[in-house]
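Peer 1: In Swiss-Prot, the entry for mutagenesis Asn82 to Ala states: Complete loss of virus replication. The structure shown retains the original residue. The annotation that Swiss-Prot gives for the mutagenesis experiment Leu103 to Ala reads: Complete loss of virus replication. Listed in Swiss-Prot is the mutagenesis experiment Leu106 to Ala, annotated as follows: Complete loss of virus replication.
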Amino acid sequence: MIRCLRLKVEGALEQIFTMAGLNIRDLLRDILIRWRDENYLGMVEGAGMFIEEIHPEGFSLYVHLDVRAVCLLEAIVQHLTNAIICSLAVEFDHATGGERVHLIDLHFEVLDNLLE
């Protein structure tokens, strides 16, 4: 069953990463690829993403997940959210020599499948 997730990223957060020499869009893509390849609980049959520009407020990351069991969707979304927050925090820490970035507001919203 395909589910669509949306993650809104504020323009200010993107600028902070850019000032640190990082491209948050590329980081999110790489994190999603690694996460998909791990195949959490064997419940993700496929995953894809695209970015929608929202000028000047930032962008939205849409992730389409093909999940085997909808009852585990909440756990799968939480695992993906944790993977993104932890990975972005580590990348930012390494790029800035120990600086911290506020990522607690990053969370996915589950939408109806936008492909149907």
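Each residue, glycine too, has its Cβ placed from N, Cα and C.
Could you tell me the structural context for the features on the list?
Peer 2: Counting every protein chain shown, 11 other Cβ atoms lie within 10 Å of the Cβ of Asn82 (mutagenesis position).
Secondary structure at Leu103 (mutagenesis position), as computed by DSSP, is coil. Just so you know, the Cβ of Leu103 (mutagenesis position) picks up 16 other Cβ atoms within 10 Å once every protein chain is counted.
Listed in sequence order, the residues of the same chain lying 6 or more apart from Leu106 (mutagenesis position) and placing their CB within less than 8 Å of its CB are Leu7, Val9, Thr81, Ile84, Ile85, Leu88.
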Peer 1: Calculate the distance in Å between the alpha carbons (Cα) of Leu103 (mutagenesis position) and Asn82 (mutagenesis position), and round it to a whole number.
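Peer 2: The Cα atom of Leu103 (mutagenesis position) is 10 Å away from the Cα atom of Asn82 (mutagenesis position).
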